[in-house]
Every structure is written in C-alpha cells, then in structure tokens.
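Asks: Structure provided below as structure tokens; questions to follow.
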Amino acid sequence: MKLFIILATATLLIAATQATYPRDEGFDLGETQMSSKCMRQVKMNEPHLKKCNRYIAMDILDDKYAEALSRVEGEGCKSEESCMRGCCVAMKEMDDECVCEWMKMMVENQKGRIGERLIKEGVRDLKELPSKCGLSELECGSRGNRYFV
C-alpha cells in the first residue's frame, strides 16, 4: 500500500511538472509567447541558436565550466569566437522581429535560474550580439524603442 501511494505521488509530481513547464523538443520555450512565424524560425535555426547560448555562457561563466557543458550538450563550440560565428549565422537568417522575440525568450527563461548579476551580463551580451554579427541595430519593442529586456 505504501509503495502504491509513493508511486501515485511521484506520477502526480511528474505530471504537474510537465504541465507547469512545457518543453519543446529543443529550447525550453517556457511560458514566453512567441508568434508561430518566429517559433518556426527559432526551430529552423536551433542548432545555431544553441551556439548563442554557449557564447553567452562562455562569456559570463568560467570558461572551463562552459566548455565542459558544451561538450556534454554537443554544441561543437571550441571557443567563444566559433560559438559567436554559429550564432551570427542564425541571427542573419531570422527576421529582426523573431530575433527580438528569441532574445526576450532567452532572458525570460533564465529569470529565477541564475543570479541577477549574471542576468544583467547576459542581457548586455545579447544586446551586443547583433552588432558583433555585423547586423544593423535591432529595433525591438512595440514603439520602435531600442531593444529592452
């Protein structure tokens, strides 16, 4: 009887977790709203966008930690520069609107997971990515304001 109760409780916890934190096959899209057009673009560019994640992690975290994590996740980045190049490929292939939505998703998904200081550093790095990739400054936001997270 105790075993049944434990198994039933575990099953409910797993079901509740999956309902609360819906996951896509790739990125954790969390509860961030993204247009279907941008969702498609993110999915199509997911391998390269993962390199954006790795680039930012390498920049704000200890390089050895990020390198080990990169190997485990198979991102294929040997350096910050190689991650940035892969990231730029995705950003150049996506509409500006979708790059903006993706950036917002990235920040929203990290809130509560990492410290405030790391969030600020990550936001700074995200804002710099378009210029590092040779793209014009993104105009994100409903009123044409510069991108603000």
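The backbone N, Cα and C atoms fix where each Cβ goes, and this holds for glycine too.
Sharing the feature lines straight out of Swiss-Prot:
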{"type": "MUTAGEN", "residues": "C52 to S", "note": "Decreased IgE-binding activity"}
{"type": "MUTAGEN", "residues": "C77 to S", "note": "Decreased IgE-binding activity"}
{"type": "MUTAGEN", "residues": "C83 to S", "note": "Decreased IgE-binding activity"}
{"type": "MUTAGEN", "residues": "C87 to S", "note": "Decreased IgE-binding activity. Susceptible to pepsin digestion by simulated gastric fluid (SGF)"}
{"type": "MUTAGEN", "residues": "C88 to S", "note": "Decreased IgE-binding activity. Susceptible to pepsin digestion by simulated gastric fluid (SGF)"}
{"type": "MUTAGEN", "residues": "C100 to S", "note": "No effect in IgE-binding activity"}
{"type": "MUTAGEN", "residues": "C140 to S", "note": "No effect in IgE-binding activity"}
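Could you give the neighbours, burial and distances for every feature on this list?
Replies: Cβ-based neighbour count (10 Å, all protein chains) for C52 (mutagenesis position) stands at 26. Reduced to three states, the DSSP call for C52 (mutagenesis position) is helix.
The Cβ of C77 (mutagenesis position) has 25 other Cβ atoms within 10 Å, all protein chains considered. Secondary structure at C77 (mutagenesis position), as computed by DSSP, is coil.
All chains included, 26 other C-beta atoms sit within 10 angstroms of the C-beta of C83 (mutagenesis position).
Over all protein chains present, the Cβ of C87 (mutagenesis position) has 24 other Cβ atoms lying within 10 Å.
DSSP assigns C88 (mutagenesis position) to a helix.
Neighbour density for C100 (mutagenesis position): within 10 A of its CB lie 19 other CB atoms from the protein chains shown. Under the DSSP three-state reduction, C100 (mutagenesis position) is assigned to helix.
C140 (mutagenesis position) has a Cβ environment of 20 other Cβ atoms inside 10 Å.
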